[in-house]
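**Student:** Dumping the structure here so I can ask a few things about it.
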Amino acid sequence: MATAATEEPFPFHGLLPKKETGASSFLCRYPEYDGRGVLIAVLDTGVDPGAPGMQVTTDGKPKIIDIIDTTGSGDVNTATEVEPKDGEIIGLSGRVLKIPANWTNPLGKYHIGIKNGYDFYPKALKERIQKERKEKIWDPIHRVALAEACRKQEEFDIANNGSSQANKLIKEELQSQVELLNSFEKKYSDPGPVYDCLVWHDGETWRACVDSNENGDLSKCAVLRNYKEAQEYSSFGTAEMLNYSVNIYDDGNLLSIVTSGGAHGTHVASIAAGHFPEEPERNGVAPGAQILSIKIGDTRLSTMETGTGLIRAMIEVINHKCDLVNYSYGEATHWPNSGRICEVINEAVWKHNTIYVSSAGNNGPCLSTVGCPGGTTSSVIGVGAYVSPDMMVAEYSLREKLPANQYTWSSRGPSADGALGVSISAPGGAIASVPNWTLRGTQLMNGTSMSSPNACGGIALVLSGLKANNVDYTVHSVRRALENTAIKADNIEVFAQGHGIIQVDKAYDYLIQNTSFANRLGFTVTVGNNRGIYLRDPVQVAAPSDHGVGIEPVFPENTENSEKISFQLHLALTSNSSWVQCPSHLELMNQCRHINIRVDPRGLREGLHYTEVCGYDIASPNAGPLFRVPITAVIAAKVNESSHYDLAFTDVHFKPGQIRRHFVEVPEGATWAEVTVCSCSSEVSAKFVLHAVQLVKQRAYRSHEFYKFCSLPEKGTLIEAFPVLGGKAIEFCIARWWASLSDVNIDYTISFHGIVCTAPQLNIHASEGINRFDVQSSLKYEDLAPCITLKSWVQTLRPVNAKTRPLGSRDVLPNNRQLYEMVLTYSFHQPKSGEVTPSCPLLCELLYESEFDSQLWIIFDQNKRQMGSGDAYPHQYSLKLEKGDYTIRLQIRHEQISDLDRLKDLPFIVSHRLSNTLSLDIHENHSLALLGKKKSSSLTLPPKYNQPFFVTSLPDDKIPKGAGPGCYLAGSLTLSKTELGKKAGQSAAKRQGKFKKDVIPVHYYLIPPPTKIKNGSKDKEKDSEKEKDLKEEFTEALRDLKIQWMTKLDSTDIYNELKETYPAYLPLYVARLHQLDAEKERMKRLNEIVDAANAVISHIDQTALAVYIAMKTDPRPDAATIKNDMDKQKSTLIDALCRKGCALADHLLHTQPHDGAAAGDAEAKEEEGESTMESLSETYWETTKWTDLFDTKVLIFAYKHALVNKMYGRGLKFATKLVEEKPTKENWKNCIQLMKLLGWTHCASFTENWLPIMYPPDYCVF
């Protein structure tokens, strides 16, 4: 056996499939038509120019003609201009940058900027580098430092048993060092590399240099021009292996550092057009084609596509006159074939003859799961994913070859508006090149992301041949050739494979043979606002229906008017299904003609039915249809009370990859379904996909979708539940995984349940006190246990600023159509550390279908540090924020300023996740709710029985801090008592759970808090009844006014005058202390500060204060007033001690002996220093009697006391606490200095690298 296996040749052809599509046979016939002369734009995560196979084409041209990042994720603001001094400039990082003498810069000015590497590193690379840096740079040094600190602590504990004040401080110092090192290890956070960037003009072109070594020696760094000028690129280092190129915009004021955001884009490009001169068997489908790499996956958003990236990309596609676009991206859309992005794609296709190929999506196996734009946009060729037997062996190493099939996850049509959705299919897996930073040469990936470039490469071969023979083609003729020559697989349904598997050689022959004018045209098919006939809900198939269908020719952009006038087409219309009736002929000219199609689905069996009305040119019927009208009808099964609203299937046989679809009319009143799957096989475990979709108008399929990938063990059972909408058809699909070997038999049951709430959403206003909702059990006996859980509080913001401006050179559509941006600024306070989800309600959940170009928000802290960003899908972009003030900047782009101006007051919301969920009390009748008595627990409802419930308001002490009027609490209502019923109350609409939402949402609107009576206010009211003598009031007011002006005028005379008049008035001495301590010349008046502090301390009866604090309770009637007075005295005493201590410490820290001073002076200074030190020590220990050293007021004094005693561990402990309280750059620098004094250079280095990230010069660019 072993010998036979080793003798069998390796199936190289299955690694990157070309046989299945006819690409191999085409290249055998026409080896010169290998993609030469064809330019493919790859819109993806970016292509690595250093990856294997990405260097040259078969005819020696550069493989990648340009590399562009249209997202802005690699943009660096280089608007700051500087001139070198002595051949050096100071970068924005603070590093000294040495300008090499051989650089040419006639103007002598450099644009500088700064960029954190982790801002544009791919996620996988960032994680790898973080791990490596910790293991190599941090861990070895930190372990030594920690071991040394522990050793010193242990030695001191052994040698010193005494508890003197000096020993106590030393012990605290050593303990602080150990605690700090342990804390730094726990809080370790790698800032990553911080790169200084330079841009300048050498007299001929713009050049850029990135200080990739982070040491300022620019002579060892690459100098690059725009990639398109000379195909130059460099790498950030041998550890990263991340290749980058640059583009310079706006006269040097903006540098774009272009890297790949993930491995996806390079893999896609390698499939389409990779070329290996030495190993041709590894070639992509079209090795002779060139590539334009456009990065549309924004690294800031985990390579999510954005409107900005896509519209800029289409501008570049048009400007570069690309022949083909490959777009292996897409999302579910609420309405197909619409939106600004789709408009720009249509313009590139229809007006500029660019063929746009895109993935259909990976959201199958249910119907109508095609993504946008691949399966929903008329101008785009959507490609499904097919797997062949050779691929199974070569790529997946399956034990046995299975029949060819569509991948289980490949999205299926039709589109929601009736269009077929999937145009063609191609192999959906490959082992191909990936970027160098992955540290691997190739990788297996699968998805419609891989089938799209395979088809795109095949089309490139066709175009290469057409161009070589000067055969004219249009996007319409090429698409028709692909669809009319594709091979249909018998065992794969039309909605999965579309028109079939692409056949390159046959498509080429078709275009050579069919060159008529009619074949160059496109035809728009409309059925009202739809593109096909899609009858899915029960009411739509209950009776025959007539449909008006519009057919209109679409002429290529350069068509002469005379050709339009003379256009006359004689069409034969055919339908191969008896349930569809259509006219037999149509005369078409340059206008939209309408025909009537009658659909009578009454005699159709349960299940799915598809047919087409095809239009043939009677002059060349063998060329296939010129257009098709797709018609889909779904006949749903019915469940009723007699079957207990259940559907049961027993001993159902499943082959590998087999799919069984069940369309069911959901009973009116049903709210969830339960699916039970049981294996009948005792020897085979099997992988299954359970998938259910209900379609709602103008809602994406993911809004009402359930998906579960599961492994079913031998004789095992699986139970799942998901929400449903009553009265509409649902598709439930159970599919055996495509690679799951051996046959298996299973039983499965679908059971419907219904507990209906009168309100689809509960809106509760706190002022109403009691809110009612009614619940009905619609189908069966159901166990109820209603529960309202509040999970977040939502804050609504209004913009504090809105600015509109025209964008730069990258944002101009053809015919000089300038794009504009509006930037709205919002501010909010985060009351405590927690998770937030920012979103723009007006625009969120809209991407391709949005009427605005794009939306992008970035959140900044008060130092302008970027904390996170997000766009159309807010639930993907939750982030954790510490307590503090934050700014959100929201960018919205559009071609019309007037449309942007409408949004200048656009609200924005921030959802704050609650650390602990809150519950609202629910009662079964109004009187119980009114009295706050017995809460509802659980009950059983008979069918059709109605039960009211009453919800009471949330206690005021439960309202989260920071939430107030204008805010609301958000959560959900669950009704069922059973675990499955509760599980169905949460809808995981997308398989990644990104769009998880509540089936019955609850909004609890807040009102102002109750007015609180302050302590002692009653006593003050009584005191106020005793009218003061007016003269006495005037005297006191005059005194207070003089004290106020004393601090402003710095008048010692006023102080002395008041001191004589009011010798026992404590606020006077406090004001004097604060005045002296806040002066600019403070360092010259330290002794006066000490005296002023002593004066304050002497006027406080510390004995009486200590006795009061020791009291457990105060029975006196004016206890509240006494407490306020004592609290103020304690606070004043601590304040005075700290200010005195700081002054003494500053005196010692800044007193330095002068060289050559007289011996007597030196002795006097030494005695003075000892006296000051003694006084400082007394003050320190006195302070510890009254408060904790980590109290905010005491921190600076404790910090300075530690510095005086050269106890840098204690000092650093207090300094880190100061940073937590007030994270200023100066406080961080103090920490860094102490780290260096302690010898912890690794901590200092990492913290220093954090500074330019935490304190950037300005907000980052969009």
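Any Cβ shown, glycine's included, is placed from N, Cα and C.
Original residues only.
As annotated in Swiss-Prot:
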type     : residues     : note
DOMAIN   : 9-508        : domain 'Peptidase S8'
MUTAGEN  : Asp44 to Ala : No effect on adipogenesis
ACT_SITE : Asp44        : active site, charge relay system
ACT_SITE : His264       : active site, charge relay system
ACT_SITE : Ser449       : active site, charge relay system
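Walk me through the surroundings of each of these features.
**Tutor:** When pLDDT is averaged over the domain 'Peptidase S8' (9-508), the result is 95.
When secondary structure is read from DSSP and collapsed to three states, Asp44 (mutagenesis position) falls in the strand class.
For Asp44 (mutagenesis position), the Cβ neighbour count at a 10 Å cut-off comes to 29, with all displayed protein chains included.
For His264 (active site, charge relay system), the same-chain residues lying six or more positions away in sequence with a CB closer than 8 A to its CB are Asp44, Thr45, Gly297, Thr303, Ser328, Met445, Ser449.
Mapped onto three states, the DSSP output places Ser449 (active site, charge relay system) in helix.
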**Student:** What is the total of other Cβ atoms whose distance to the Cβ of Ser449 (active site, charge relay system) is within 10 Å?
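**Tutor:** Its Cβ has 26 other Cβ atoms within 10 Å.
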